[in-house]
Amino acid sequence: MSTFRQEDVEDHYEMGEELGSGQFAIVRKCQQKGTGMEYAAKFIKKRRLPSSRRGVSREEIEREVSILREIRHPNIITLHDVFENKTDVVLILELVSGGELFDFLAEKESLTEDEATQFLKQILDGVHYLHSKRIAHFDLKPENIMLLDKHAASPRIKLIDFGIAHRIEAGSEFKNIFGTPEFVAPEIVNYEPLGLEADMWSIGVITYILLSGASPFLGETKQETLTNISAVNYDFDEEYFSSTSELAKDFIRRLLVKDPKRRMTIAQSLEHSWIKVRRREDGARKPERRRLRAARLREYSLKSHSSMPRNTSYASFERFSRVLEDVAAAEQGLRELQRGRRQCRERVCALRAAAEQREARCRDGSAGLGRDLRRLRTELGRTEALRTRAQEEARAALLGAGGLKRRLCRLENRYDALAAQVAAEVQFVRDLVRALEQERLQAECGVR
């Protein structure tokens, strides 16, 4: 963000007469206190709210100041200082007091092509410097081509008003609708990408007017003018160009080309034979024709200043440009929506592909699970069979155990019976033995 001096400009400069005004700017002559140096103070009305159409936005002011601070060329106005207050940004600029070039030429009794090219060469030099820095002026027109001092032997051209100038960045697309309808290029009218080539078209229009005093595309209405520009509807009327050289016409033809890429560049224009050749055979031209051309230029200059208030056409065109800016913003929003839609579609496709891959993996997993399940079922069947067999064997074993138990009980009963019988027999034997013993004893006693 550019920083401007937050001081009262009138503490440093004494303000004088008004030199000119536009839709949102007033230019006043001023004198620096202490040095007595004279400058031009351009008061630019700031836009208070982003949504407002009144005033100039901060971004636009900073862009103009940034460009003016960067450029230093004999044929371009110089920025001296910048102040800011609550309502305005004030540019302290070089004082260009010689008036407009066309007014100066209109005052001349006659005008030769050589004189015209001398001034045009200065315009081309200034534009060449701008284009070397990738800066497009975008508002080249007679009232922005001034003389530093019209009383000098060789008056110096000064290009002024960089309010809509832009840096043309490589790789970035820039579109806008601005400028003065009579001088704008077809790509501006048709809202197409803009570049340095737009300035070259304006130079072609300026040259046409300079040599004829007529405007090539000017219609009865602004819409007719814009239609003529878009269709490149112009010709070299014999009434205006009877004394104009073919080289001059060729120079104009190479500039008034609809396709910007086929239009002559600033470097090519400086190398054009009409600009390079300084001396011409003026004897072949009739002096009265040259006087007539100067008179027509005078008529054009008077008409351009008196037919309507200054910058009215620009104001209307700017309002139209605001509408197109809104349309452009809507188109940009639509493009963003379409881009978002494409991104959503791409995401849906990616999600669908991921889902299909997951489904395929699930199918593969399901097939594996099916195989495992079948294997488990087989194993389970085998286990069930083994369990059934084991149960049957257990039942058989239990049944066998019950039989054995019953046999054991019977054996135990038989054992008990035999034991009782044996015990009785043993007792009998014991009794028998005892009886026999007694008998033996009695027998022995009897013997004695």
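Glycine is no exception: its Cβ is also placed from the backbone N, Cα and C atoms.
With a 10 A radius on its CB, Asp139 (active site, proton acceptor) counts 23 other CB atoms from all the protein chains. Per Swiss-Prot, active site, proton acceptor is recorded for Asp139, and the stated evidence type is sequence analysis.
Per Swiss-Prot, ATP binding site is recorded for Leu19, Gly20, Ser21, Gly22, Gln23, Phe24, Ala25, Ile26, Val27, Lys42. DSSP assigns Ser21 (ATP binding site) to a strand segment in the three-state reduction.
The domain 'Protein kinase' annotation in Swiss-Prot covers 13-275.
Annotation of the published mutagenesis Lys42 to Ala in Swiss-Prot: Loss of activity; the original residue is retained in the structure shown. Within 10 Å of the Cβ of Lys42 (mutagenesis position) there are 25 other Cβ atoms, across all protein chains.
Here Swiss-Prot notes a mutagenesis experiment, Ala294 to Asp, with the remark: Nuclear colocalization.
Here the residue is the original one, but Swiss-Prot notes a mutagenesis experiment at this spot, Val422 to Ala: Decreased activity; when associated with A-429 and A-436. A helical conformation is recorded for Val422 (mutagenesis position) in the three-state DSSP classification. Cβ neighbour count for Val422 (mutagenesis position): 10 (other Cβ atoms within 10 Å of its Cβ, all protein chains included).
The secondary structure of Val429 (mutagenesis position), as reduced to three states from DSSP, is helical. Quoted from Swiss-Prot for the published mutagenesis Val429 to Ala: Decreased activity; when associated with A-422 and A-436.
Annotation for Leu436 (mutagenesis position): no same-chain Cβ neighbours under 8 Å separated by at least 6 residues are found. Secondary structure at Leu436 (mutagenesis position), taken from DSSP and collapsed to helix, strand or coil, is helix. One entry in Swiss-Prot concerns the mutagenesis experiment Leu436 to Ala. Its note says: Decreased activity; when associated with A-422 and A-429.
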For the ATP binding site, please report the maximum Cα-Cα distance among Leu19, Gly20, Ser21, Gly22, Gln23, Phe24, Ala25, Ile26, Val27, Lys42 in Å.
14
For Gln23 (ATP binding site) and Lys42 (mutagenesis position), determine the Cα separation and express it in whole Å.
12
Whole-number Å only: compute the distance from the Cα of Val27 (ATP binding site) to the Cα of Lys42 (mutagenesis position).
4
Report the residues of the chain - excluding Leu19, Gly20, Ser21, Gly22, Gln23, Phe24, Ala25, Ile26, Val27, Lys42 - with C-beta within 8 Å of the mean position of the site's C-beta atoms, for the recorded ATP site, in sequence order.
Phe43, Ile44
Spatial neighbour of Val429 (mutagenesis position) that is closest, considering only the recorded positions Leu19, Ser21, Asp139, Val422 and their CA atoms:
Val422
In terms of Cα spacing, which of the recorded positions Lys42, Asp139, Val422 are within 10 angstroms of Ala25 (ATP binding site)?
Lys42
Whole-number mean of pLDDT values that fall within the domain 'Protein kinase' (13-275):
92
